[in-house]
Every structure is written in C-alpha cells, then in structure tokens.
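Here's the structure, in structure tokens; my notes come after.
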Amino acid sequence: MNYIPTQTFYGRRWRPRPAYRPWRVPMQPAPPMVIPELQTPIVQAQQMQQLISAVSALTTKQNGKAPKKPKKKPQKAKAKKNEQQKKNENKKPPPKQKNPAKKKKPGKRERMCMKIENDCIFEVKLDGKVTGYACLVGDKVMKPAHVKGVIDNPDLAKLTYKKSSKYDLECAQIPVHMKSDASKYTHEKPEGHYNWHHGAVQYSGGRFTIPTGAGKPGDSGRPIFDNKGRVVAIVLGGANEGARTALSVVTWTKDMVTRYTPEGTEEWSAALMMCVLANVTFPCSEPACAPCCYEKQPEQTLRMLEDNVDRPGYYDLLEATMTCNNSARHRRSVTKHFNVYKATKPYLAYCADCGDGQFCYSPVAIEKIRDEASDGMIKIQVAAQIGINKGGTHEHNKIRYIAGHDMKEANRDSLQVHTSGVCAIRGTMGHFIVAYCPPGDELKVQFQDAESHTQACKVQYKHAPAPVGREKFTVRPHFGIEVPCTTYQLTTAPTEEEIDMHTPPDIPDITLLSQQSGNVKITAGGKTIRYNCTCGSGNVGTTSSDKTINSCKIAQCHAAVTNHDKWQYTSSFVPRADQLSRKGKVHVPFPLTNSTCRVPVARAPGVTYGKRELTVKLHPDHPTLLTYRSLGADPRPYEEWIDRYVERTIPVTEDGIEYRWGNNPPVRLWAQLTTEGKPHGWPHEIILYYYGLYPAATIAAVSAAGLAVVLSLLASCYMFATARRKCLTPYALTPGAVVPVTLGVLCCAPRAHAASFAESMAYLWDENQTLFWLELATPLAAIIILVCCLKNLLCCCKPLSFLVLVSLGTPVVKSYEHTATIPNVVGFPYKAHIERNGFSPMTLQLEVLGTSLEPTLNLEYITCEYKTVVPSPYIKCCGTSECRSMERPDYQCQVYTGVYPFMWGGAYCFCDTENTQLSEAYVDRSDVCKHDHAAAYKAHTAAMKATIRISYGNLNQTTTAFVNGEHTVTVGGSRFTFGPISTAWTPFDNKIVVYKNDVYNQDFPPYGSGQPGRFGDIQSRTVESKDLYANTALKLSRPSSGTVHVPYTQTPSGFKYWIKERGTSLNDKAPFGCVIKTNPVRAENCAVGNIPVSMDIPDTAFTRVIDAPAVTNLECQVAVCTHSSDFGGIATLTFKTDKPGKCAVHSHSNVATIQEAAVDIKTDGKITLHFSTASASPAFKVSVCSAKTTCMAACEPPKDHIVPYGASHNNQVFPDMSGTAMTWVQRVAGGLGGLTLAAVAVLILVTCVTMRR
C-alpha cells in the first residue's frame, strides 16, 4: 500500500466551537401545542413564520454582542442568591479544601490541537486501557504498528490494515462516510515551531524536539500540526537527550515517506506492565491490596518491590505503593519526587579521615564522587539524606542523618563542601550533592548536627577540571561564545540513572545490655532486638520489650537492633543482611545532560604581514591554545599553550595556512608572489625582481649568463688574434714585403711595411678604377651582411620565449567538445569555449562549491569510562559462604576467612568459630557513557559527493552529484556525469576513532581483545547493549582487620588516559585543507585531484548566429595588471557591432582566467573585463561571440604579501620570464652572438685564404 495519503476527500475541516459567552442567551418561548388535525393552512403558515423568526432571532443573538446588564433587578437577585449561599455555608461547610489546586489551563497551541484532534484521532485500547492513537490523514487511517490494541471506533476497527515494519505503521483506506473528518497533510516543513497535543514542537536540522517531560508513553500516534492545521508528522516515540527530547516520527517528503529515529528512541506505546505477587500477576500501576501501600504494610511492600525489581513496570509499582493510589497525593507535585525516600533511611559508614586525621563511623561518609560533567561540576554521594526531615517528608532546608539507632535532623545551611577552597553547592536531593569546586587534591563534606557538633568526612580526590574550549579560564565571562558541553541538570525528576538499595543488616549495640545481680538485662527502648546468649539454652530470639537473661554475663551475650521496614544504600562499607541479591532501586537526581557553556574569546592578536610569513602578537588573559597548519599536501600541524605575551611567526605559502587563536574562529590566509624590483625595468631591477621570487634560480641564471658572456668575449678575442696572426705571418717571413693598406688597418699592422691608404687608393685610381671601387665596397658589404645575419637571428629567437612555450602546451576546448577536466578546488572556476556550426560560441563555466568525501564505516564497538560496582559485602557469622557465578563484565568474587568485623555499636559477629566475608566487584559502563564515549570504526571505500555550479547561456544553477563516473544529473536539459576523480585519496585510515566532533586515525584493538589501561579496555556495540566486554585488571584484596569494607585494586580507565594522550585530531592536521566533520563522518573541501566531466548539451542551449550580435574589429587594451592577484587585471575591449545583445567571453589560454563568462554588448562598442594571471607578461587570446583578439599586458607584482583568499588562476610551474627581461636577454645575446659570429667568419676567411697560398 502507498503510505502517502492523498488530498482528495475533504468535505469539511474542523469547526471551531462557538465562542464562550458569560451571559445566558434568552430562549424563545415554546409555541403552544396544537393538535395536527385542528391546524388549518393559515395556522400552519403562521407557525412556520414564527419558527423562522425564532431561529433567525436565536442565531442573531448568539453571534451578537453581549446584552447590556440590567441595573437593579439582576443585582437584587444576585444579592439574594449570595445571602442564600451564606446561609447554606453556615449550616453545612463545603468538603472542598481551602486552597484547591487549580487545574492548569491548556495554552493556545494545545487548544488548537485539541480542536483538530476531536475529529481526526481515535484512541487505541487494549483491555480497556489507552495504549496509543490512530490518525485520519488524507484518505488513510494510520496507526503505529507497535501500538497494541483495537481502535476505539467500530468502523475503523473492522478495517483490514497493511503493516509496514520499515515505517512502523499500519495503514488502511478511510471509510467513505468518514473522509470528511480527516486532516490534510503537507510535506513542507520550514524550520520553526509546530503544534501537538502537549504544546510546541521545535523543528530544526531535520529533527523534531520537545522539552523533556512534555511527552510520555501513550502518546504514540499523535499528529504534529502546522499553523494551518495540516499534519506534518506522526509521533512514534522519543529519545531523552537531557533538557529536550528528540521525537521519533514518520513524516513525508515530496515523493516519499520517511521515518526519523534518533539514537536511544523508546516507543511511546502505553503497554500494560504486569507485576507479580505470590505467583499472581497484576498491573504494576494497580498493586494488590495485600500489600498495596507502604504506609500500611512497609515490610511486606518492600519485599514485593524486591520481587519485581527487574520488571519493566517496577517504577510504576514503586510510585503506586508510595502514593497508595491516592489521587489527592498526586497534586502535591513538589514532594512527589521525594516520596520514595520515606522507604529509605540514611546510615553510618566507615570514613578513614573524619576531618581530624582519625577514622570514625560518619553520618556523612562519602561514597562516590563523579566528575563526568565537562563544565567542572561534580556530584557527591554521601550517607546522609538532604531535603528530607526525620519524619521522612520533604523539607528543603533539612538534613536527616543517623545518630546511633535514631534518626535526627540538622539545618541544610550548615552543609559545606571543600577542596582547596569552599565549593558552591548548586543542588541537593537525597544522598546527592552537586557543586562547583576549585581545583584541589582532597574533598571534604561536613555539617553541624543537632548538638552543634561538626560531622565531617574527607577523602583523597584530585579535582582538576579540563578546560572547555581552547582557553583555560577560571571565571565565567560576561561575554563569549556558547560551545557544547555536559553538565548535571538541576532537576529532581525521575531519570534513567538509578542506585541499588537493600535491606540493612542488624546493627550490634553492646549498650543495650546491662548487668544486674548476675543477670543480663536487655533494654529494648521501643526497638526490635535480636539477642544471642551462650549461657544456658534457648537464650536466642528477638524481643521488642525489655528482657532479662538469668545467670548470665554481658560477655556471653550479643544484641543487635533489627529493622527491615526500610531500605538503605548498598554501600561497600556496610554489610548486607543476607547472601541473596535482594534489592530495590531508586532514581538518581541531577542527570548528566548535554548543554552549552559560555567560554571567553581571546583578544584578537596583532597581526603583521610579511613576505610569505605573518607575525602574531598574542596577549592571553589565561592559558590559550594557538594552532596552525598548512593547507597543502604536507599540513605540518603545530599547537602551543601560551600564557604570557609572545610573538610567533607563522610561515605562509601559496597553498595557504589556517591558524586559530583560542576560541576565535579559524583564519585562512594565502601568500602572494610579492617582491622588490620591477619585471619591466632595467637589468638590475629585473634581477632584483626575480631574486625575490626565485633566489636560487636567479643566482644560477645570472651566474650562467655572466659565464657565457665572459666565455664569448674570450673566444671572440682569441679568434680575432688568431686571424691577425695568420694574416701577418706571410708578410713577416718575406723580406721587403709590403702589407696592404686594408689588411694593415684590420690587423693593426705596422705602417713601416705598407703604403698609406691614400697612396694605395691613388695608385688604384690611376691604374685600375674597377679594383678601386671593389676595394672601397668590401668593408661596407661585410657590415651589411653581418647586420642582416644578426637581424634574421633575432627574429628566429624571439618566438622561443618561455612564456609562449608555456602557453603552447595549454589544452583548449575545441568545438563539439563534450568532455572536460575540472580541478577539485573549491572556488576555482573552470571555463570552456564551445563552438558549433551555425551557432554563436558559448562559454561553459564549472565551479566546485563544495565536496564531501564520506567513507563507508563499520562500527566495531564503543568505549567509554567504566565504573566499578562493589555490592555490600556479605558476612557469614560462624560459618562459611561460597561465591556464585555471575554474568558480569570483569566479575570478581573472593571469600575471606578469619574476619572479625566491627561496626559502630560493637562486633558484628558473636561466635567461637571463624567468620567469612564474601566480597564481590564487577565493571559496568559509567552513567556518562551516553554523553561521553568514543566509537571505533573500520573505514572502507569513500564515496565523493560534490556541489557544483554550472553556468552557460542564461543558466546559472547549482547541483549535487556523486563523483563516481556513473551518477548523472540533469541541469537545464543538459546531462552531466562527474568522475571518477583522478586521485583515489582519502584522509581516513583503515581504522578511525570518532570522539564527539573529532576524528582520529588510530589502530585500535579488535573487539574482545582490550588491554587494561588502554583504549578499548571496555567495549560494547552500543551504549545500552548487553554485550559489554571489560578487562580492567580488577583484583579484590583482603579486608583490613576489624573493618567492614571491600578493598580492591584496578588499572585506571584507559578511556580517560586516551583522552589526555590522544594527540592532535584529524580535524587539525588533515592535508589539502580538508575540513573534517562528523554525523556522518566526512571530509569536506579537500583540494586534491581533478574531476572528469562528461556532458551532453542540447542545441536549445546555444544561440543561433543570426540571433547573436556580429562583433568585428575587436581590439584589446590592458589598462591595469597585477599578476598573482585575484582578478588584478583590467582589460578594455573595443569593437563594432550591428546590434546590442549578449555574448560569451572566453580566454583561450590558461595563462589568464577571465572573471566574466558573458557580457552585454552595447552599440558604443566598449566592454571591460577582469582577468587573473600568474605571468608578468601574459599574452592570451580573447573571444567575444565569434570575434577574437590577443591581449598583451605588462603586469606588476602585487603589493599585499598576505591575502584572505586563494588565487583564481593557474600557477606557473617554472619561473616565468617577462617581455622586458626577454628583450634584454635578446639584446645581450644578439650582441655577443654577432661578435662571436664575426670572429668566426674572419677566422674562417683568413684560414681559407692562407690555405690557398
């Protein structure tokens, strides 16, 4: 069956009741009775007219205003009525109480829901008891499947229901005649407050929550309404989370039914709980009358409670027997939570230090100290009972305690708790105290008793609360932020925590015996005394009156007070009455709950930005944590607690860093390529510029260039010298040879062996003018040839610029391209230019807005702090006892012989043979485990999900898709498939530990192999499962002589040790800038790898050429350019167009990234673009519609060393060369190359000439 109701059948909605009117509506007089046979048509018409007038008048008066009150007559009538009432009161007083408790009126939300619920919900009953509700929603009737019983409606009860275990619902079609009673439903659930039977329901973060106590078993099936009266969810149960309860609900989305079940949910079906008495079962809330009330039969009532202690309805039975099912008692809500304490009593217990360094049996002995609350509050359990007077009733300012065998009371104002100083007591109830204490190594509790004596007990206890947040403060701040924490909730209402109670032992008291003339007198004093005398025979028994044992001595008798009509706490310092584990249970007040704590925010540090580093000046008011990490592949995490003024220098790279100071939010910064010098200046400025960016590469390049220049000059000089020598050698060896004038000039030959230039040229002019002109043109021709060679060389070298080589290797999306690879970097835009015949080019932009890498987890176990349960020891007087087997974690049991325990009244045993003590202990989960535990997981393949913004044409839409190469999403008619990602990387190891909101890569022991004092010393599948494993090296020790106690040794909690030594979490050291989050465990925004994209874009997404503007004469002029800065370049494009419109803009090289994807074309023919580049001399091709041009710029370095955003361009892999630097290199290389080529040419020519001779 479809569990989504329809909205088709609505004849009416709920009709509000008529408004309440304090006045009485006058009734019309009844018409006289007329016999039908005697009525004439005229009379009938008159009667019909009267009837219509009466109905109209009645309707008008009901909807009209209140009638005016008469002035005299009603007052007299009222006065007479008051007088009559006074007379009646004097005669017979009313049985009502003087101050009856007013019934709480329902609020506006409750009234609204009650009106709607009158029609659409029906009770579900089992054996006459309401167990839940069924709701009419749309065209269906829905009932929770776990609610047992039959709907209290004959038409609905006989329907055939289809059950769904997935949704915990039973569903059937509504009968036709009831469809008008059904409620509408809606899947729209904006965050805010909704209504249900018990008031407001808060909806936030996909969860419905209510104040704890507003819902209870029996509310299953109740609907939750919005303000329009539409059903948004059906309640199934709830999970107690402290101050609030999370509801388990069935609700609807647009297309399907969903069920939300928070952890720890309990079904709210009011199932009938049964208890047993003498093999006869009865409802726990209605105990049998023999016994049924503690005040009438206390001892029998306690035995009945002990027989039912493990039954689910135990607390219903406890409440019923304490209140005796008297409804008048329930109205006293202030004392309701203290009713159970009348069945208990305080006790005296052994205390090793009673404040003066000596042991005693103290009425305020300290049993336990709990410090699980992260806000520093502690909970102390003592032997006295607070908030109860000696009569057993609630009295807030009293403390009742045991003094001997008597119950006494003292003022609560004298109660004090000390560590290194006085503690602030925040709450008290029964055996428990909650207080804020300063750090210390001991704890003492004391009070002034009724005789003004100080009763105290001191124990060794190290109180050093861990800081909440990242600052170790001592005083709650006026201003700060709220962070999650745990605290003890100051409520005395019943909780899920409980303590065991048992029947107290017989208390020996030698003062009950007195010697009188050879006889022993037992003075009962109104108590029941159990006595045992060895003189004579038959001197064993109990008595409630004074008794004399003849011919006996005190040393031969043993007397003890016995009282089994009250419970006392199962203390390890007090023996239990019998070996059987008979016990009762009572709730523990002040439960641990999740809360928020206000923590201070450290003063903002003074920050000085430097070149690729920042200096923070820190002024802590208290120890404050400083952490930082790199956002690259190597995070290099660092943390330090700082308690005084310091300065710290943090290195910053282009990959970015993240630092956090105290409770301030984390700050992310990135370095820019700032430097001194200019990339477009003189050679020394260019060298200084590159030295600031790439010092090692610059030194190597300048050294190599200098060496090349020196070598070139030396080689040229050597070649010229060699050529000169070869030219002059023949003339030097020939006697009388004359060196020609030209050769002499070129080779610097001595003038003595050659004619002058004028004489040589005059001779050639006279003898041969042709040779004259050739001789004159030879040097000129050589110069012209050399210049042409250098020019061609420079033209060939210019295209080999490094910048051009980089740009040539950049992939560009061509026409009909339907695949792409985008970088997995949040905020880094990827753009592709798509050209199709007959269509205007279109720019496709893909930008990753967020990624989530979620591993598949398998929960191995949870671990937390343990508590050691030590039941009261059983002492067998004059005999032996044996250990019993128990299925308890780390259960230990030992029997010690030869013990002679003493209590405050004397020896506990009186016999000639040895006594034995049975000591037991075992381990259980601490009560804090529900709030403070670590979960050990095995992590498997991680699934990546990305949120990507897709822009093309007029479409700009965000979509979420799995990056696996299979998941396809449709955006604006186009289909996109992302993945799989190029790098199969995850920050999570195979084994991880999740603790609160932190994740740790840790190799933990498998289930069942925990070691004492290590992580995993106790293990269980959940915080409530019965499969608890423990290995804590628990060992029992022999009790000290004369003392009742259960000593033991045990390894400290491995979980608490792990908390102190767990190190840095993955949240603070994950590489690639990953942000680790929990619920579910995931890594967000990890900048690693690339995402392949396959797309199918339909033709409808393109613009036809005839519809797009025709752009011609496109030219680009760069006005401002700052490289390595986020869109620090501004380019102005001028063009001509035939009409206005919209054109796609795209850069065809990854040298520059253009911010705009499309621009509006206007008739003025001018647009401005912003671009980002890492090159000092970028040259990139830009297209606007179908027109293209090349933009060339001379960029300057950025001025800001550190910026709070990452770069939006591709970084250069190798050092980039500016155009000016290339020009200087070309000039120097050209000059040196020309000189070297000239030397080579001269040497070759001379060599060739000399070889021909």
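The backbone N, Cα and C atoms fix where each Cβ goes, and this holds for glycine too.
So, quick note: what you're seeing has the original residues, none of the substitutions.
While the structure shown retains the original residue, Swiss-Prot records the natural variant Thr6 to Ser with this note: In strain: Isolate MM 2021. Among the natural variants in Swiss-Prot is Tyr20 to Phe, noted as: In strain: Isolate MM 2021. Under its natural variant entries, Swiss-Prot includes Met27 to Leu with the note: In strain: Isolate MM 2021. Summarising the annotation, Swiss-Prot assigns domain 'Peptidase S3' to 120-268. Here Swiss-Prot flags His146, Asp168, Ser220 as active site, charge relay system, drawing on sequence analysis. Under natural variants, Swiss-Prot gives Val382 to Ile with this note: In strain: HuN1. Record note (Swiss-Prot), natural variant Asn539 to His: In strain: HuN1. The unchanged residue is displayed. For Val739 to Ile, Swiss-Prot lists a natural variant annotated as follows: In strain: HuN1.
Overlay of Swiss-Prot feature records on the structure.
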| residue | record | contacts (Cβ under 8 Å, 6+ apart) |
| --- | --- | --- |
| His146 | active site, charge relay system | Asp168, Ser220, Leu236, Glu267, Ser269 |
| Val382 | variant position | Val364, Ala365, Ile366, Glu367, His431, Phe432, Ile433, Val445, Cys457 |
| Asn539 | variant position | Tyr531, Asn532, Cys533, Ile549, Cys552, Cys557 |
For Val382 (variant position), name the DSSP secondary structure in the helix/strand/coil scheme.
strand
For each of Asp168, Ser220, count the other CB atoms within 10 A of its CB; which of these active-site residues has the top count?
Ser220
Segment confidence, the domain 'Peptidase S3' (120-268), expressed as mean pLDDT:
86
Local backbone state of Asn539 (variant position), from DSSP in three classes:
coil
For His146 (active site, charge relay system), the three-state class that DSSP assigns:
coil
Under DSSP, is Asp168 (active site, charge relay system) part of a helix or a strand, or is it coil?
coil
